[in-house]
Amino acid sequence: MGPTSVPLVKAHRSSVSDYVNYDIIVRHYNYTGKLNISADKENSIKLTSVVFILICCFIILENIFVLLTIWKTKKFHRPMYYFIGNLALSDLLAGVAYTANLLLSGATTYKLTPAQWFLREGSMFVALSASVFSLLAIAIERYITMLKMKLHNGSNNFRLFLLISACWVISLILGGLPIMGWNCISALSSCSTVLPLYHKHYILFCTTVFTLLLLSIVILYCRIYSLVRTRSRRLTFRKNISKASRSSEKSLALLKTVIIVLSVFIACWAPLFILLLLDVGCKVKTCDILFRAEYFLVLAVLNSGTNPIIYTLTNKEMRRAFIRIMSCCKCPSGDSAGKFKRPIIAGMEFSRSKSDNSSHPQKDEGDNPETIMSSGNVNSSS
């Protein structure tokens, strides 16, 4: 027993010491070929970094305004808007994390310990993972809300807490796996070229997870659209012409929103997914495209800038509130003004707009399912 226990202790100590060994960064970057690339093109990286940092600043400010809009507008203190707020928070952190990543890149990379390097890259994985999981949480909430509006209404505060908590817990675990041991510090031949301290198996695992998330989001939004179309056909069958035509308009608006959501998501993330798959399959120093990974990553980060536009600014009332925040106009009675400007007849609130952009759901239970998501609007039944 004695002789076998000594090597185990030594192995543990050496692995811990590796996390504070500055030479490991240089060794891994030299093995993958990124050491020479970064030395040869240091000036161009600085120029592109400035552009990328400006993009990140825009993303940060954009999402701060979204959070302020939700916080200062009482009518947005509902579960669905909390999901949008969580998405804005994760997108904001993605912008902050990528800015820090850029500032700590280049020559600064070789002054980092492996532990600091894992924190630099892990923070990006956590923020981007939280953003993607937030998109999935919004899709789940919209789908469940539609089903509950057909069956029965109940409190969804627990579901709100559960989904948001799961979003961050899973993201933290996913981003923390390399620093917890799933890395290639002691296995150079298994190292990623894009991220030289990450194991290729970890890269493949993350790519698989994100691909499954994308498929889940696609399936959920297709199911939402299918439910709306089913409702529209049912109204047509009952010869309820006014409701059927209104439902048909909402279905078309919903279809456009679904196409926008999925197209933007795929356009931003698919190139990075493909690059990471190439990283897993290519042998070291054989795929030159892997040395241009920053352009693929910034495209994924751009999704954090498009999310506020898709999920909030297409909502008419959120757009108005957003403009009020930007113009620094304090409207204490702004939340209740909309209620008194519309006549209330027989317990029903009528919107002045004939479009589906209003986020006030009609009291008619038959119309509720279609108002869940139309033209970017999101409403909760809570």
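A Cβ is built for glycine as well, from the same backbone N, Cα and C atoms used for every other residue.
With a 10 A radius on its CB, R120 (sphing-4-enine 1-phosphate binding site) counts 18 other CB atoms from all the protein chains. For R120, E121, F265, I266, A267, C268, W269, the entry in Swiss-Prot reads sphing-4-enine 1-phosphate binding site.
The Cβ neighbour count for V169 (mutagenesis position), using a 10 Å radius and every protein chain shown, is 12. Experimental mutagenesis is annotated in Swiss-Prot for V169 to Y, with the remark: Strongly reduced interaction with CD69.
One mutagenesis experiment catalogued in Swiss-Prot, T236 to A, is accompanied by this note: Acts as a dominant negative GPCR and inhibits S1P-induced Rac activation, chemotaxis, and angiogenesis.
DSSP gives F265 (mutagenesis position) a helix state. For F265 (mutagenesis position), the same-chain residues lying six or more positions away in sequence with a CB closer than 8 A to its CB are L135, L214, I217, N303. Annotation of the mutagenesis experiment F265 to L in Swiss-Prot: Impairs sphingosine 1-phosphate binding and signaling.
Applying an 8 A CB threshold to same-chain residues 6+ apart, the list for W269 (mutagenesis position) reads V132, F210, L214, A300, N303. Experimental mutagenesis at this site is recorded by Swiss-Prot as W269 to F or L, annotated: Impairs sphingosine 1-phosphate binding and signaling.
For the mutagenesis experiment R292 to A or V, the note given by Swiss-Prot reads: Drastically reduced affinity for sphingosine 1-phosphate. Counting only residues at least six positions away in the same chain, no Cβ atom sits under 8 Å from the Cβ of R292 (mutagenesis position).
C268 (sphing-4-enine 1-phosphate binding site) sits 24 Å from V169 (mutagenesis position), taking the Cα positions as reference. Sequence-distant neighbours of I266 (sphing-4-enine 1-phosphate binding site): residues of the same chain at least 6 apart with a C-beta under 8 Å from its C-beta are L214. E121 (sphing-4-enine 1-phosphate binding site): 21 other CB atoms within 10 A of its CB, across all protein chains. When Cβ neighbours within 10 Å are tallied across all protein chains shown, the highest count among the binding-site residues A267, C268 belongs to C268. Maximum C-alpha to C-alpha distance over the listed sphing-4-enine 1-phosphate-binding residues R120, E121, F265, I266, A267, C268, W269 is 25 Å.
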